[in-house]
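Asker: This is the structure I want to talk about, given as structure tokens.
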Amino acid sequence: MSTDIATQLKGSRSDVEKVRKTVEAKFRELSGDGLPLRYEVNVLRHICLALKDNLHQNSDLYCDIMGIMLPRVVPCEEKPSLWEAHLSSLRYIHHGLFHQRSIEACQKLYNLIRQQPCRLQEESDYKIYLDIHLTHFNGFHVLLQKQKLPLEATSQLCYALESLGDLFAAMTQRQISLCATLLVQLNESLFGKRSRSFFKSLSFLPSESLAKMFNALLMLLASSTSSNLANLFPECLSLTLALVQIDMFSPQSNQQMSLQLLRMSKELFRQESNLCYALQLMYYYIKLIFVREPTGDFKRTYIDLSSKFQHFFEHKVASHAKEQWLADFLVAIQLLQVLIHQSNSKLQSPFQIFWQQFDGESSPEIYTAHFQLLQTCASLAVNITRSPLGCSCSHEACKSVRRHCILAYGLCALDAYINWKPAAEQRANVSPHKPLLGVVKYSMDVAKTMKCLGPTSVEIIKLVRQLTYVADQVTCPEQMSVLLPLLEPLQKLRPLVADQDMSSLLRRLFKASSHCGDSNIACRIQASYLASITNPARLRSQVCLYYHNLGKKGTEIKRCVYEWHESTPLPFPLTPDQKKQLYDTDFFALLHYLRSPSTAHMESLIRCRTSDYHLVLLARQMRKDDSISKKCIEVHDKLRQQRSLSRMDNLCLGHASVGLLLDALEAQKTKVSTKEITENMFEELLLSKNLWQMNIQREQRLVNYASEAISAFSNFFDRADQEPLSANETSIDWEALIDDAIATANALSSMGYQSEEDDAWLLLLRMGRLLEDRFTYLRALNHFLSQNEVSSRLNLKLGEEVEVAEELLDDLWPQLKNGKFFKRQQTTVMLCFCHLASYYARMECYSHAQLLLLHVEQLREEFPERQGKSDIVLLTLQTVRFRIGYQQRKPTNCRLPTPLRQLDILLDNVRSFCNLSSLDGGSLQLLLSTLVRESTECSANRLSERLSFSNIALHLVLQSGLALRAIEVFLAWLWTNLQMESFDKAQSKLRLIEHCLGIKQLNPTSRPEKEAIKDVAISDLASNMHLLQLVEPIRKQQLLNMASPNLLKMRPHSPNPQLDLDRYITLDVAPANLRENSQLQCLYFVTGCLHARLRFLQRNSEQLEEFYGRAHNWMQEKPPMSSALYPMLHAQQLYHLNYLRFARKHVEAISTAQLGLKMRSRAVDINFEYNFLAQLKTAQLELKPVGQDKPQVKILRRALVFNHSPEDKKRTATGSVSAVKNTASKVKQSAKKAPRFRIYEELELRPPSATSCSSSGGSGTENTPPSDHVDLNACQAIEISDDDDSPLVSTKKTQPKSREKAKPKATSKACKVLTLDNSLEIVETPTITTSTRSTRARLRQPVETPKTATLSSKRTRRQVLEAQAPETESISTRTRHRH
């Protein structure tokens, strides 16, 4: 039969039906105690085999078969094993149906089991029942969690609990005392180490089912014997904790099964005093945490209970510290603390009232007691080795319950502190901080030894988040003092903390650090957070905000963020790239964000620097620090000694060279008062202070620094493609690179070294184009636009650059009014327009140039801050107009002021200069250098002194110690002195130039006082001549063997007049740096030309023939250098021409004049052309003079009268004659012993242009002895006219129209030579008629026209008529230009 049943159970459904019928029939036949059970066990075994083969399709029929058998079987007294086999088979089938997901069959079978009474034949049978009930409970709880059959699952859970109650009652009835084993299985399978969700779902089951199970369990435990108490204690604690969780969520607040269990347990362990007292303490503690209403004595009760706990642990159990029950009790307390602290933040927490009563009055005291309790438990937990209550770590390397317990105590302490909401006055109470820090620090120290912890560990994540929350709640220094001691232990856990969690904590600490009492600690904490930011943009903004907040508080920045981070108690681990990013961000924040960083801050960055590049950039901010300067010198020397330099090395060398350049420029500056800038005190001034060291040799060191910088920067850009920068290199500070390049270019421009400054500005032009820096590009282009001619060496196509600049300007100038540009940028744009106008004027596009200047005027008027002020834009605009005016061949606007008047206006504006931007000061200095050259050229060609620009420029260059610029000013001054024939001043300028060139130092002896002239006659004559005219026209009338009064006493240290002039060409005595520099050679050559002119004017023509010949050859052999001379080239040609006429080499003079006319550049004064024309015509006349009658000796008819004042013009003719008589009488009295004079009369046939222009290019042939032809350089009446309405003198001898009486026509007879002896006779004075000018004519400014430019010298200042003389005698006049 067994074989048939086994086969049929594994067969089809009909076969199983047959088995059911067979079993039903069989049980009708069987009777007795043992046979039904034996047969039933056999059938159950075959059903188990069928389920084993996964044949669960007929599980419902299997349950029907078991439903037939179960009610008919009972335990067999003779065979206990059969009942055990019966229960085991039922358990197997129940488990098998659950595993095979036969839920309905499982429910059906379980109902069959629970419908039968619980029969425990043996004591061990309860285990099978217990296993069946727990399996059924856990299985349907899983279904309930998955929301599958929720109603049925809930019913099955209740059935299981009720069945457990029946089991516990049966055990009590059978007096089975194996409670410890039962509780172990219950805790392992049902209550122990379950989740909160399990207990929450269990608490919501019907209370009747729970009560039935729990009451039966309590009765069973109460009947336990004392022999099993040792094993029962930890299980009771475990069950208590489970019931506490059930009570937490139970809707019936008065149930509190955990307290019932503890009351029963106290009775159970009453013989064990320590265990009983421990359970009693736990009972009261749990009772206190389940308080449902606020009580007035809660704080006192809790403090008292905590003190009892501490007393119990410290005194009563001191001798039992290592016993197992104490370890279990400490673990139980830890688990209980975890329970009550986990729910403290929930609004509907069952312990909400418990935690609420911690607040209010005496809040610090109760929290102190709570923290002390946790600290005491944590300190005793060190003796825990094992405990069944302890959590089982999933990590194989960690089996320590002790470490997890201690860590849990620390987390609970932090939870309690987070829950604390102290009042404002309670925050200052730090009494709870000590026990809190004790337990937390201890737990953190233990955590670092745990091998199971990592970035994903729950404990570490919770610890960091708790600290984050604590930091977020900081509102005072006392609360911040809780966090500070925890930072160092936390740093030891840093490898276990995830970067995201640490970043969040550091962010809260960053905010909380504002309440830190120690500013240094606050900076360290803030640095930790800043280091944790990996996003470059966010890091930059946060670092800048950090410095902004420090500056807002007025706190001095002592260290950089990078250095603070290195010393912080909680450093953020950084990779080398992240460290570099942090330092670079901190570094550039100081450079670009902080306006005036502290020295300590910059020194901190220097200490932490990773390359020399950082040092040289910071040195730009620390020019006055000697130690930094020494370090820069060391870097500079080190880089110069290296054979090959990388791109970054070149960049460092460039910045270091600029730093040394600026330091040297600053060191040579001195204060010079404007009162000291007087022409007769120049030599004494240069011998004072540190100006005596001002020479080209000293300045060459500065030029070398600047050249090194430009060369290094150029190499950095040239090798960009061959040597790209790697990601590890420091970020390039392009702004600092541009600034230093501009500073170098400005320094070279200020010093005046043309070739070097061209290279610097060309590099800036490239940089502006490559970096798309529009304003740098325009600023560099301004330099080349302002030049008369760009050097071909640069290979610069200026026309193409102008096209690019015009596109940029078209885009920029409409935006200038928006207010988004700085004033220096506005200035750059407007200056570019001005220089473009100058460029187009050189291209003879005068209309376009004037339109550009008009556009600048209109654009400038749109800025209120510039209106009514003399800014650099206005000065540049007026300078360009002045340049266009005095260089233009055919002026188009006749109403423009004359060039000299424009210079006066420009001078007034320079004196009232207003500095509006950082660009204006340097631009003004460069503009003044140009104005010195151009104003000197303009005024010298018009025989006028305009020394104010030279005075201002000299003041600036002397204060800056610029030797080359000083030489240029002295050369311009020397040119003016020679034109005005101030020989002593000219000799002084030569000495000053030689001093600055380093050829001959000035004599440091004091300046000798000028000796008085003993000859009274000569003294009176000199004083009279000085008053009459500063150009000393009477000097040209003295005898050839008489020395000039100005030259009677030469200064001891004047340039040796016998010194060879060829030295200026051969450079025999010149220093080495002068022989190597073409620009210095040009200046030295110009000095020689002016020195030769001085020799000529001093009647010393001994070496002039050879010098002018060699000078001509020098200019022919060196065209680039000669073309760089500009106006001095034409002046030298005029000087040479004067000498040739003096030497009667008229053919050569004519060729020289013609060559000068052909070589005239567009960038020189138009008067040079007129002077060449005048000299050419004069030389032609001298070559073929007009026939002359023999001169007749006549008596002197009148004395020489010069420079009538405007008041004299109002006098009558009689008054004028009287004045002339008085003057002649005075001259006669003062010159009784004076030498003879030779006075020539004017020829009627002499061309007016020859007489009017002969002195424009120089002094003419002053030393030409009397000859058969008329001397063209004879003394002429000086003609100065300010009258705009004065008629122009035509080339013909026509009678001019006048409102006054018409002038008589002069006779056409030739002048006769009059010989005077030592005494002058007073003869009848001719009548003089003066043309009266209107008041309006005197007030108006002269208007220059093309005709007046050439013929203004013909305007008659005064007309002397001799009505009674039969032959009218007229004194030959020598005019000088005044336009």
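Every residue number used here counts from 1 along the chain in the order it is shown.
Each residue, glycine too, has its Cβ placed from N, Cα and C.
At each noted site, the model still has the original residue.
Quick paste of what Swiss-Prot says about this protein:
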- Ser392 to Thr: In strain: Berkeley and Oregon-R (VARIANT)
- Arg427 to Lys: In strain: Berkeley and Oregon-R (VARIANT)
- Ala428 to Thr: In strain: Berkeley and Oregon-R (VARIANT)
- Leu927 to Pro: In strain: Canton-S (VARIANT)
Asker: Sorted by position, what residues of the same chain at least six away from Ser392 (variant position) have a C-beta under 8 A from it?
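Answerer: Counting only residues 6 or more apart in sequence, the Cβ neighbours of Ser392 (variant position) under 8 Å are Lys193.
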Asker: Among the variant positions listed here (Ala428, Leu927), identify the one with the smallest other-Cβ count within 10 Å.
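Answerer: Ala428, out of the variant positions Ala428, Leu927, has the fewest neighbouring Cβ atoms within 10 Å.
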Asker: Please list residues from the chain of Arg427 (variant position) whose Cβ is under 8 angstroms from its Cβ, counting only those at least six apart in sequence.
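Answerer: Those within reach of Arg427 (variant position), by Cβ under 8 Å and sequence separation of 6 or more, are Thr475, Cys476, Glu478, Gln479.
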Asker: Return only the integer: C-alpha distance in Å from Ala428 (variant position) to Leu927 (variant position).
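Answerer: Roughly 69 Å, rounded to the nearest whole number.
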Asker: So, in DSSP terms, is Ser392 (variant position) helix, strand, or coil?
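Answerer: Going by the DSSP assignment, Ser392 (variant position) belongs to neither helix nor strand, so it counts as coil.
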Asker: Look up Ala428 (variant position) in the DSSP assignment and reduce it to helix, strand or coil.
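Answerer: The three-state answer is coil.
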